[in-house]
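Notes for the one structure printed next.
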Amino acid sequence: MLGSGFKAERLRVNLRLVINRLKLLEKKKTELAQKARKEIADYLAAGKDERARIRVEHIIREDYLVEAMEILELYCDLLLARFGLIQSMKELDSGLAESVSTLIWAAPRLQSEVAELKIVADQLCAKYSKEYGKLCRTNQIGTVNDRLMHKLSVEAPPKILVERYLIEIAKNYNVPYEPDSVVMAEAPPGVETDLIDVGFTDDVKKGGPGRGGSGGFTAPVGGPDGTVPMPMPMPMPSANTPFSYPLPKGPSDFNGLPMGTYQAFPNIHPPQIPATPPSYESVDDINADKNISSAQIVGPGPKPEASAKLPSRPADNYDNFVLPELPSVPDTLPTASAGASTSASEDIDFDDLSRRFEELKKKT
């Protein structure tokens, strides 16, 4: 089945180009659809309901095309993520069968929008044979995505979907609109009439995969009334039962003792701890012991020779300290010595007297 014209690097490059081209087209078509909705609101305000219905069919067709491009973008991304399988395996991997067949089926229908998609389909046919490509284009192989085939079909959208689009557009732009009662009466029971169906209603009701086909998110399966059952709460541990590790269940060891047990030593006893703490002497008891004679004291006393050699220290009594008496200041002048002149005895040097008086005070 290995084709002769397959080039792995060319397939890789064109897959990336297809992804970029699809993103640009999705953004462009979404913006154009938003502008077209304003035009439809103007038709409804002017009372041109039939004209508005025709324009809504164009918008639905563009929305379908955008959703189909999103599916193809996801498939191209999947092939790039698993490109190693494409290179290493000669046969087609079962996880890539839907992606490969869907890209080959969509290539002739979208090659006018995305030219690189045809190159991708040709490389896949060269890898897995032209016969496989023919089976994919006619969906005889049965692995083409059903949602993508529905989005790219040429059938007209259902009337109930057109009415829902008109109701939603009128509500967004505050335009009065009365939906067709005959069409609304044909709506299937159990489906909300004000919900816009963009192709995901059946998938959600069936609990199938989300946007992007296989590998998407799977919705939880609900009950017959559409409700989703609540999960069972986790069991909470009892507050009264303490946690403990289970004992190991292994062979006996260590002289027949099972694992996880402890045996005390038979000849070793723990020390006895007294019930009350020991008593200590108080300060009063210490002072009372000072009056006990030295004969009652147990133990060697100090040697008398050592105590005799100790110098006696005078008692420090600063309160009874008495200063020595100072001599009184003389009131009379000293007598003049013999041979001194009368003028000398009359001249008294008071500075000399003060100096000598200060010296006497210092000596005493």
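Residue 1 is the first one shown; counting continues down the chain.
Yeah, the Cβs are placed from backbone N, Cα and C, and that goes for glycine too.
As recorded in Swiss-Prot:
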- Leu323 to Asp: Diminishes interaction with VPS4A. Greatly diminishes interaction with VPS4A; when associated with A-353 (MUTAGEN)
- Leu326 to Asp: Diminishes interaction with VPS4A. Greatly diminishes interaction with VPS4A and abolishes interaction with VTA1; when associated with A-353. Greatly diminishes interaction with VPS4A; when associated with A-360 (MUTAGEN)
- Leu353 to Ala: Diminishes interaction with VPS4A. Greatly diminishes interaction with VPS4A and abolishes interaction with VTA1; when associated with D-326. Greatly diminishes interaction with VPS4A; when associated with D-323 (MUTAGEN)
- Leu360 to Ala: Diminishes interaction with VPS4A. Greatly diminishes interaction with VPS4A; when associated with D-326 (MUTAGEN)
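Leu326 (mutagenesis position) sits 9 Å from Leu360 (mutagenesis position), taking the C-alpha atoms as the reference points. Here the C-alpha separation of Leu360 (mutagenesis position) and Leu353 (mutagenesis position) works out to 11 Å. Under DSSP, Leu326 (mutagenesis position) is assigned to coil, being neither helix nor strand in the three-state scheme. Among the mutagenesis positions Leu326, Leu360, the residue whose Cβ has the fewest other Cβ atoms within 10 Å is Leu326. Cβ neighbours within 10 Å of Leu353 (mutagenesis position), excluding its own Cβ and spanning all shown chains: 14.
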